[in-house]
Amino acid sequence: MKKLALSLSLVLAFSSATAAFAAIPQKIRIGTDPTYAPFESKNAQGELVGFDIDLAKELCKRINTQCTFVENPLDALIPSLKAKKIDAIMSSLSITEKRQQEIAFTDKLYAADSRLVVAKNSDIQPTVASLKGKRVGVLQGTTQETFGNEHWAPKGIEIVSYQGQDNIYSDLTAGRIDAAFQDEVAASEGFLKQPVGKDYKFGGPAVKDEKLFGVGTGMGLRKEDNELREALNKAFAEMRADGTYEKLAKKYFDFDVYGG
């Protein structure tokens, strides 16, 4: 009798594990906007590189799923996910209340503040008084765009939206905008520490608004894909525990990008 009960328990456990595994797609299409170094961009050979790309590849390997990347502008990623043109978003996507009304997120992958980048000889600060009459570049579909349109645009500050972060920096260096407003880490590693950004700096402190900027970034998923989300969260927790996350992060950052 005990042997029969044990056999039944093993069968049930195996069936549950098999069902959970079957619920995870064998192939996943991951949407990304490759204009946001060091998280996602293209190298000289046209290959996708960056911290998000490395994280996604490792997560896919751990859940035994074949992943392909689909390039899209940031503001097209959530509509593409909901329309089932892609299965996940890995593109430095902030976990915000507004976005959580539309999609689900994995656990936090890393954190970053939002800051202005200005010329070194500029005294621009992230205040209405300092920015009034100025032109501020933002990436379409970002929390920075939302903040700018809600808090700055009504007070005489021109918010200029772009489809690629590289275009923002090009216009900043050409003098067509007065400041760029983006993720602090992306600005530091992808622009300020590069030769093209040598004449630029952060303009003032970080802009804080937890409701708009969220509590960190995560992988975006459809709300109904619970098994996939749970599998990714489990894999990510294992990466944090076994040192893989830290190893990948050190390729790009000289500080704790995960945050508190």
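Glycine is no exception: its Cβ is also placed from the backbone N, Cα and C atoms.
Here the original residues are kept at every noted site.
Quoted from Swiss-Prot, the note on the mutagenesis of E40 to K is: Decrease in ATPase-inducing activity and histidine transport; when associated with K-47. DSSP gives E40 (mutagenesis position) a strand state. Cβ environment of E40 (mutagenesis position): T32, D33, P34, L48, V49, G50, D52, I53, M90, S91, S92 lie under 8 Å away, each six or more residues apart in the same chain.
Counting Cβ atoms from all protein chains shown, K42 (mutagenesis position) has 15 others lying within 10 Å of its own Cβ. Among the mutagenesis entries in Swiss-Prot is K42 to E, noted as: Increases ATPase-inducing activity and histidine transport; when associated with K-47.
Quoting Swiss-Prot on the mutagenesis of E47 to K: Decrease in ATPase-inducing activity and histidine transport; when associated with K-40. Increases ATPase-inducing activity and histidine transport; when associated with E-42. Under DSSP, E47 (mutagenesis position) is assigned to coil, being neither helix nor strand in the three-state scheme. Less than 8 angstroms from the CB of E47 (mutagenesis position) sits no same-chain residue that is six or more residues away.
Per Swiss-Prot, the feature L-histidine binding site maps to S91, S92, S94, R99, T143, D183. Its Cβ taken as reference, S91 (L-histidine binding site) is surrounded by 28 other Cβ atoms within 10 Å in the chains shown.
The Cβ of D171 (mutagenesis position) lies under 8 Å from the Cβ of G137, V160, Y162, I177, each of these being in the same chain and 6 or more residues away along the sequence. For the mutagenesis experiment D171 to A or N, the note given by Swiss-Prot reads: Strong decrease in ATPase-inducing activity and histidine transport.
According to Swiss-Prot, the mutagenesis experiment R176 to D or S carries the annotation: Strong decrease in ATPase-inducing activity and histidine transport. Counted within 10 Å of its Cβ, the other Cβ atoms near R176 (mutagenesis position) come to 12, all protein chains included.
Under mutagenesis, Swiss-Prot gives D178 to A with this note: Slight decrease in ATPase-inducing activity and histidine transport. Sequence-distant neighbours of D178 (mutagenesis position) (same chain, 6+ apart, CB under 8 A from its CB) are V118, S122, I124, L131, K134, R135, V136.
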Sparsest-packed among the binding-site residues, when each Cβ's other Cβ atoms within 10 Å are tallied, from S92, S94, T143: S94
Diameter of the L-histidine binding set by C-alpha atoms, the set being S91, S92, S94, R99, T143, D183, in angstrom: 17
Remaining residues near the recorded L-histidine site, that is with C-beta within 8 Å of the centroid of the site residues S91, S92, S94, R99, T143, D183: L74, L93, T96, T142, G214, T217
